[in-house]
Amino acid sequence: MAASSSSSMALSSPTLAGKQLKLNPSSQELGAARFTMRKSATTKKVASSGSPWYGPDRVKYLGPFSGESPSYLTGEFPGDYGWDTAGLSADPETFSKNRELEVIHSRWAMLGALGCVFPELLSRNGVKFGEAVWFKAGSQIFSEGGLDYLGNPSLVHAQSILAIWATQVILMGAVEGYRIAGGPLGEVVDPLYPGGSFDPLGLADDPEAFAELKVKELKNGRLAMFSMFGFFVQAIVTGKGPLENLADHLADPVNNNAWSYATNFVPGK
């Protein structure tokens, strides 16, 4: 009788991670357990043994001439070269937030840089699809005729900046919401690298290769952010696209360079 009683108690008292739960656990308990599991998976170290990009012996910002890294920069995450003069990563919460912002901005910058250069490259090689210079193409929506996507009026003919804004907010917001919320069932444990349908090519299947791809993504993303900043400055100063500016510089580097434009730049002209 005692044995059957204890066995029925064991069956009616499920456990989660070694902790006994009630028969009808509250949503708060399950939510806390799910959050704990997601948090532990998110903060799991990605450093791989023998990788030159992770760990205490990783590549530093000045190579062999680098000073001692701050104690909080352990080489656990990609893109950590042991340099943080301003102490932006000292607080773990701030570091986690800034790390996410950097990765997301890197991805947008890489897409943006490609979008600024590729149409102009095609146009200079005989492919015609309307305005090719990135900032001039976007401004066409304010013209009387509106903006034709890819120069084709039958594709998307945009005449309202508010409609474009609303469409982007809905489409981009839906994807971002899916990523941040961890998917409809909470199956995504790392919102920065969600995998699944966000990785149709299976690039994250090999942990070693995936760890290296994270470093490559950040390195290229940081370059892309600097590139986008340069494209903005070029657009303001010269009124030309990046490839046209490059061609002008190569044709006459003495008169077409950053110094000559900086000394002769007059705002509004």
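Along the chain as shown, the residues are counted starting at 1.
Each Cβ is built from the backbone N, Cα and C atoms, and glycine gets one as well.
Modelled residues match the original; the substitutions are not represented.
Glu102 to Gln appears in Swiss-Prot as a published mutagenesis result, with the remark: Causes a strong decrease in LHCII complex stability; when associated with L-105. Secondary structure at Glu102 (mutagenesis position), as computed by DSSP, is helix.
According to Swiss-Prot, the mutagenesis experiment Glu102 to Ala carries the following note: Decreases binding to chlorophyll-b.
In Swiss-Prot, the entry for mutagenesis His105 to Ala states: Decreases binding to chlorophyll-a. The structure shown retains the original residue. In sequence order, Gly221, Met225 make up the list of same-chain residues 6 or more apart from His105 (mutagenesis position) whose Cβ falls under 8 Å from its Cβ.
Quoted from Swiss-Prot, the note on mutagenesis experiment His105 to Phe is: Decreases binding to chlorophyll, more chlorophyll-a than chlorophyll-b is lost. Causes a strong decrease in LHCII complex stability.
One mutagenesis experiment named in Swiss-Prot is His105 to Leu, and its note says Decreases binding to chlorophyll, more chlorophyll-a than chlorophyll-b is lost. Causes a strong decrease in LHCII complex stability. Complex stability is reduced further; when associated with Q-102.
Sequence annotations record features per position, and here Swiss-Prot assigns chlorophyll b 2 binding site to Arg107, Val156, Leu185. Same-chain residues at least 6 positions away in sequence with a Cβ under 8 Å from that of Arg107 (chlorophyll b 2 binding site) are, in sequence order, Glu217, Gly221.
Residues annotated as chlorophyll b 3 binding site in Swiss-Prot, with experimental evidence given as evidence: Ser160, Glu176. Long-range Cβ contacts of Glu176 (mutagenesis position) within its own chain (separation 6+, distance under 8 Å) are none. Reduced to three states, the DSSP call for Glu176 (mutagenesis position) is helix.
As a published mutagenesis entry, Gln168 to Ala appears in Swiss-Prot alongside the note: Decreases binding to chlorophyll-b. Contacts of Gln168 (mutagenesis position) defined by a Cβ separation under 8 A and a same-chain sequence distance of 6+ are given as none.
Under its mutagenesis annotations, Swiss-Prot gives Gln168 to Glu or Ser the following note: Decreases binding to chlorophyll, more chlorophyll-b than chlorophyll-a is lost. Causes a strong decrease in LHCII complex stability.
DSSP classifies Gln168 (mutagenesis position) as helix under the three-state reduction. Annotation comment: Swiss-Prot describes Gln168, Phe265 as chlorophyll b 5 binding site, evidence class experimental evidence.
What Swiss-Prot notes for the published mutagenesis of Glu176 to Ala is this: Decreases binding to chlorophyll-b.
Swiss-Prot gives this note for the published mutagenesis Glu217 to Ala: Decreases binding to chlorophyll-a. All chains included, 17 other C-beta atoms sit within 10 angstroms of the C-beta of Glu217 (mutagenesis position).
Record note (Swiss-Prot), mutagenesis Asn220 to Ala: Decreases binding to chlorophyll-a and possibly chlorophyll-b. The unchanged residue is displayed. Just so you know, the Cβ of Asn220 (mutagenesis position) picks up 16 other Cβ atoms within 10 Å once every protein chain is counted.
Long-range C-beta contacts of Gln234 (mutagenesis position), restricted to its own chain and to partners at least six residues apart, with a cutoff below 8 Å, comprise Lys240, Gly241, Pro242, Asn245. In Swiss-Prot, a published mutagenesis experiment is listed as Gln234 to Glu or Ser, annotated Decreases binding to chlorophyll. Causes a moderate decrease in LHCII complex stability.
Swiss-Prot documents Gln234 to Leu as a published mutagenesis change and attaches the note Decreases binding to chlorophyll-a.
In this structure, His249 (mutagenesis position) is part of a helix by DSSP. The number of other CB atoms found within 10 A of the CB of His249 (mutagenesis position), across every protein chain shown, is 15. For the published mutagenesis His249 to Phe or Leu, Swiss-Prot gives the following note: Decreases binding to chlorophyll-a and chlorophyll-b. Causes a minor decrease in LHCII complex stability.
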Residues near Val156 (chlorophyll b 2 binding site) in space but at least six apart in sequence (CB under 8 A): Asp148, Tyr149
Cα-nearest neighbour of Phe265 (chlorophyll b 5 binding site) within the listed recorded positions, Ser160, Asn220, Ala258: Ala258
Cβ packing number for Glu102 (mutagenesis position), 10 Å threshold: 16
Distance, Glu102 (mutagenesis position) to His249 (mutagenesis position) (CA atoms, angstrom): 31
